[in-house]
Amino acid sequence: MSNNMNIDQTDQNTIDEGLYSRQLYVLGHEAMKQMSQSNVLIIGCKGLGVEIAKNVCLAGVKSVTLYDPQPTRIEDLSSQYFLTEDDIGVPRAKVTVSKLAELNQYVPVSVVDELSTEYLKNFKCVVVTETSLTKQLEINDFTHKNHIAYIAADSRGLFGSIFCDFGENFICTDTDGNEPLTGMIASITDDGVVTMLEETRHGLENGDFVKFTEVKGMPGLNDGTPRKVEVKGPYTFSIGSVKDLGSAGYNGVFTQVKVPTKISFKSLRESLKDPEYVYPDFGKMMRPPQYHIAFQALSAFADAHEGSLPRPRNDIDAAEFFEFCKKIASTLQFDVELDEKLIKEISYQARGDLVAMSAFLGGAVAQEVLKATTSKFYPLKQYFYFDSLESLPSSVTISEETCKPRGCRYDGQIAVFGSEFQEKIASLSTFLVGAGAIGCEMLKNWAMMGVATGESGHISVTDMDSIEKSNLNRQFLFRPRDVGKLKSECASTAVSIMNPSLTGKITSYQERVGPESEGIFGDEFFEKLSLVTNALDNVEARMYVDRRCVFFEKPLLESGTLGTKGNTQVVVPHLTESYGSSQDPPEKSFPICTLKNFPNRIEHTIAWARDLFEGLFKQPIDNVNMYLSSPNFLETSLKTSSNPREVLENIRDYLVTEKPLSFEECIMWARLQFDKFFNNNIQQLLFNFPKDSVTSTGQPFWSGPKRAPTPLSFDIHNREHFDFIVAAASLYAFNYGLKSETDPAIYERVLAGYNPPPFAPKSGIKIQVNENEEAPETAANKDKQELKSIADSLPPPSSLVGFRLTPAEFEKDDDSNHHIDFITAASNLRAMNYDITPADRFKTKFVAGKIVPAMCTSTAVVSGLVCLELVKLVDGKKKIEEYKNGFFNLAIGLFTFSDPIASPKMKVNGKEIDKIWDRYNLPDCTLQELIDYFQKEEGLEVTMLSSGVSLLYANFQPPKKLAERLPLKISELVEQITKKKLEPFRKHLVLEICCDDANGEDVEVPFICIKL
C-alpha cells in the first residue's frame, strides 16, 4: 500500500474565499468546513472515475485517494483526459494522481495499491466505478454497517447508473438549497395568525418553520425560536397561540428556518431486491426497472467471461446477455416484461465509453459526494438510471464491423457510434463563445470526442477575459500559474495537450462577440461553421449570437448554470424556435424612493451603498476628467444630462472646494460624509416627516414598510463607524493619487477634537415619498441662472493642463482595494439608521457584486448534456422529438427533459412560412426591382422598407424622393442614407419589410437578405 498522503491531516480552519467564493454562495461556510474535513476514496480511474475525482478535488474536500491498479489501455483515452498514449500499460491511478493534485493545492491526492474493508474506515465517502457487483456488495456491506457514505456509478455507452447509500440515519440540514423565505408582516394576533404586509405572498407551506425579528408589541416573539407554520392562505399563516407574549404584534420580519431532516437508506443488498428509483425523464417511466436488471446482468456477464463485457453489436453476446437478464428477473421475482430490443441495445453498447456521459454522470455523482460530506441538499434516493438513446446516429451504418476496435483513442466512442460517424465528428467546424467554466468543460469534451481533429475540422474559441483566482475553483483547464493570462489561449493550449490531434486546429480570439467584431466574426467566418456553442454568462451576448445563428442558419447549443441548477437548449434551423423566442422575466429592481429614503431590507441598504460608491468615487471623477479633456463637455451636460446641477457641483467640489492636498484631509472629508449621510440627511428626513406624522387618510406615516430612522452620532471606537472612515478616506485618496494609511492612531489624531457643525434643518426641501412623485432633483435643475453661476465658478481646464483624477472602477474580487469594505460599512451604517439587521462582508459582496453562485458539478452536467445534443446535430436528425432541452437542480436530484418548441409558422398568400428561419433571399437589385418582385412573385405590396434604423422606402414619401431612390441599388441606397460606406467584409444586408396583401391588409412577413 502506497503512502496515503495527509488523510489524517489537521482540519483546515480557514477557507480560501478568494478561491471558493462562487461555490461558497451555494454551500455556505459551515458546509465548506465539513467538506474540508472529509476524506474521499474513489475506486476506478477511467473517464467516469476521473470526472468525479476532478469535481471533488475542485470542490475542496480534505483529501482524495484513488484506487485503480488496472493498466492504461488505448480505449481509455476516449474519456479519460489525464491519460496519454505514453501512459499505456501504466496503472491508471498512478498516472492520474499527479494531474488531479494540480487542481487544488488544498486537496492532497494519493494512490492506494490494495483495498481492505478495514481500510475503508478512513473515509467519509467511498465512490465505486468499474467494479463487479460482487465486490460492490462486499464494500457496501461494510460501509453501510460503519456509517460510511457509499456511491456506485457506471457509464455504459449511452446508458448510465448511480446508486446512493448514506446509511439508515442520514441527517440532511437543508433539503432544497433555496434561500430561506423572508417577508414583512403587518400584524400578529394573540391566536398567532400572521398577516403579510400589503398582500405580499409568504410562499410558505404547511410544516415549515419560521422565526421573527423586529416585531413591535410582542418583543418576546423576537427570541429566535423556530415556530411551526400552518398556512391559512397566500397572505396569512398561523404559528399557534402566542397569548403569553402580548395581545397583538405588528410590523417585523419573518424568516424561514431550515429544520434538519432524517433520511433512511437501504443497503445495496436490500436495494437490489427492493429498488427505489429517481425518474429523470417522465417520457421513459418504464425503463428504470429494465435497467435495474440489465446493469446487474452486465456484471454477471463479465464474471462469466473473465471480466469482459459484451462485444459491440455482437448478436451472440447480446442473446446470452438477454438470458442473464431473464434469469435475474426470475430470481428477484420482478414483475417486469423485458424489452428485448432495449436490453440488447445495452449489450451492444456495453463497451462504449463516452465523455459526454462521463461528464453528465460525473457531475451528478460529485454533487452526491458533497451531499454526503456536508449533509447539505437532498440526496438521490437511491437508484438513478439514465439513457440518451436519441443520440444514437441513424445517418450512418452501425454494425459489428463499423463498431469494432480500431486500436485508436476513440475506440470507446466508436463502439457506440461507429467509425463512419467518428469521421463526421472529426470534420466539424465549431465556434465556442466563451472559455469560462462551461467553455473549459466543453473543450475538454470535444478533445476526447475528437471534434475537429480531421483534415477539414476546426475549432474557434473567443473570450475577452483574463484568468482570475476565483476561476480556478471550476474552470479546470486553468492553474494558479495561469492567473492573469487570457482564457481562450490557455484553454486552447490545455486541450491540445490532452489530445495532440488538436494542435493547430484551434484558433483563439480575445474579442467580444457583438456588432463591433463583425469584421472578425463576419459572413465568411459563420458560413464555414457546422454549429455554434454558447458558454456565456450574460443575456445580451446570448441574444446577439442567437440572432447571428438565425441569420446564417446555423445550429446553436445553449446552456447556463446557477448554483446547483442548470439548463440546456438546442436550436435547430427550420425545426425549433430560437433562444430569443422566449425570455426570462426582467430582473427585479427597487424603487428609487425606497432606496433613498425608506429602506426596509438589507438588500435596499446594500444597493444604496453600491450607488453611493459610484456617486462618490467613480461618476464625479469621470465628470471631472471629461470637463478637463472635452471642450464641449459643459455645454453637452447642460443639454443632455438628467441632473446637470449634480454634474456641475461634482466638478466644483472635486476640483476646488473639497480637493485634498494630504491624506489627513481625506480623513476629514470621510468624516464629513459620515455626518452627511448617516446623521444630517436622516435628521432632515425626520424634520420633513416627524415620527408622529400621519398621512392624508390619518394613518401613521411611519408604518408598514416605512421605518422611522434614527440618526447616528460618530464614535471612532465603533467598528462600523471606523471602517467607513478608513474605506472612504482610502478611496478618496486613491482618486487623487495620495498615499493612504491604515494605522488607527493616525485617524484618531486627525479626528481628535473635531466637533461637527450643528445640524440646521432646511425648509422647502422636497423628499420623494413614492414613485409617482417628481424627483426633487428635477425641480432643482430648472433654475438655469443658478446652473450658469456654478458653471462660471469652475476653474478653466487650461489652468489644469495634465491634471486628471483616477476613478475607482468597481472590482469585487480585490480585497485590498477597499471597494467591498466601503460598501459593507456604508450599508451597515444605513441599516443601523433604519433598525435593519446588518450583513457581513460576504453577503454584501454577493449582493453588491451581483455574483452568480457556481459549482463545478453543475458545469460538468451541463457540458455532458450539451455534447449529447451535439451528436444529434452531427447526425442531422430531423424529428423534433429526438432533441431534448434539459433542466436540472442537483440540490434536490431533479432532472427534467422536454422536446424543444417548434418554430412558429404562418401563411402568406397560401404559402407556409417559418417565422424565424425563412427569409427572402434577393440579389443587390434596385429598389424598384425589389418592389416589383414582391408585387409579381409574392402578391404583396411593399409599404415600408428599412435597414437597421434607416428608413429606405415608405409609400407615403414625397414623389421627388421616391424618384431619386427607386433606381438605386439597395447597397447604394443604404450608403446614401447612412452616409457611410459598407464594410468590405460585409456580404449581406438585412432589410425589414412591411407589406399589404391584395385586400390591403397588413401582412407579417420574414426579413429580406440582400446578397452583396
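Note: Cβ is positioned from N, Cα and C throughout, glycine not excepted.
The active site, glycyl thioester intermediate annotation in Swiss-Prot covers Cys593, and the record cites sequence analysis as its basis. A simple way to gauge crowding: the CB of Cys593 (active site, glycyl thioester intermediate) has 16 other CB atoms within 10 angstroms, across all the protein chains here.
The secondary structure of Asp537 (Mg(2+) 2 binding site), as reduced to three states from DSSP, is coil rather than helix or strand. Annotated ATP binding site per Swiss-Prot: Arg22, Ala437, Asp463, Asn471, Arg474, Lys487, Val513, Asp537, Asn538, in sequence order.
DSSP assigns Asp465 (Mg(2+) 1 binding site) to coil in the three-state reduction, placing it in neither a helix nor a strand. Taking all protein chains in view, 15 other C-beta atoms sit within 10 angstroms of the C-beta of Asp465 (Mg(2+) 1 binding site). Feature annotation from Swiss-Prot assigns Mg(2+) 1 binding site to Asp465, Glu468; the stated evidence is similarity to another entry.
The feature Mg(2+) 2 binding site is assigned by Swiss-Prot to Asp537. Asp537 (Mg(2+) 2 binding site): 16 other CB atoms within 10 A of its CB, across all protein chains.
Taken residue by residue with DSSP, Ile592 (mutagenesis position) is part of a helix. Ile592 to Gly appears in Swiss-Prot as a mutagenesis experiment; the accompanying note says: Strongly reduces enzyme activity.
According to DSSP, Phe598 (mutagenesis position) is assigned to coil rather than to any helix or strand. Mutagenesis annotation in Swiss-Prot: Phe598 to Ala, described as Nearly abolishes enzyme activity; when associated with A-701; the structure shown retains the original residue.
Per Swiss-Prot, mutagenesis Phe689 to Ala is noted as: Abolishes enzyme activity; when associated with A-701. Contacts of Phe689 (mutagenesis position) defined by a Cβ separation under 8 A and a same-chain sequence distance of 6+ are given as Phe701, Trp702, Ile767, in order along the sequence. Secondary structure at Phe689 (mutagenesis position), as computed by DSSP, is coil.
For the mutagenesis result Phe701 to Ala, the note given in Swiss-Prot is Nearly abolishes enzyme activity; when associated with A-598. Abolishes enzyme activity; when associated with A-689.
Here Asn538 (ATP binding site) is positioned 13 angstrom away from Asp465 (Mg(2+) 1 binding site), judged by their C-alpha atoms. When every Cα pair among Arg22, Ala437, Asp463, Asn471, Arg474, Lys487, Val513, Asp537, Asn538 is compared, the largest distance found for this ATP site is 25 Å. Local packing around the Cβ, expressed as the count of other Cβ atoms within 10 angstroms, is greatest for Val513 among the recorded positions Val513, Ile592. Sequence-distant neighbours of Asp463 (ATP binding site) (same chain, 6+ apart, CB under 8 A from its CB) are Gly434, Ala435, Gly436, Gly439, Leu486, Lys487, Ser488, Ala491, Tyr509, Gln510. Calculated from their C-alpha atoms, the gap between Arg474 (ATP binding site) and Cys593 (active site, glycyl thioester intermediate) amounts to 40 Å. In the three-state DSSP classification, Arg22 (ATP binding site) falls within a helix. The separation of Asp537 (Mg(2+) 2 binding site) from Val513 (ATP binding site), Cα to Cα, is 13 Å.
The candidate set comprises the mutagenesis positions Phe598, Phe701. Of these, Phe598 has the most other Cβ atoms within 10 Å.
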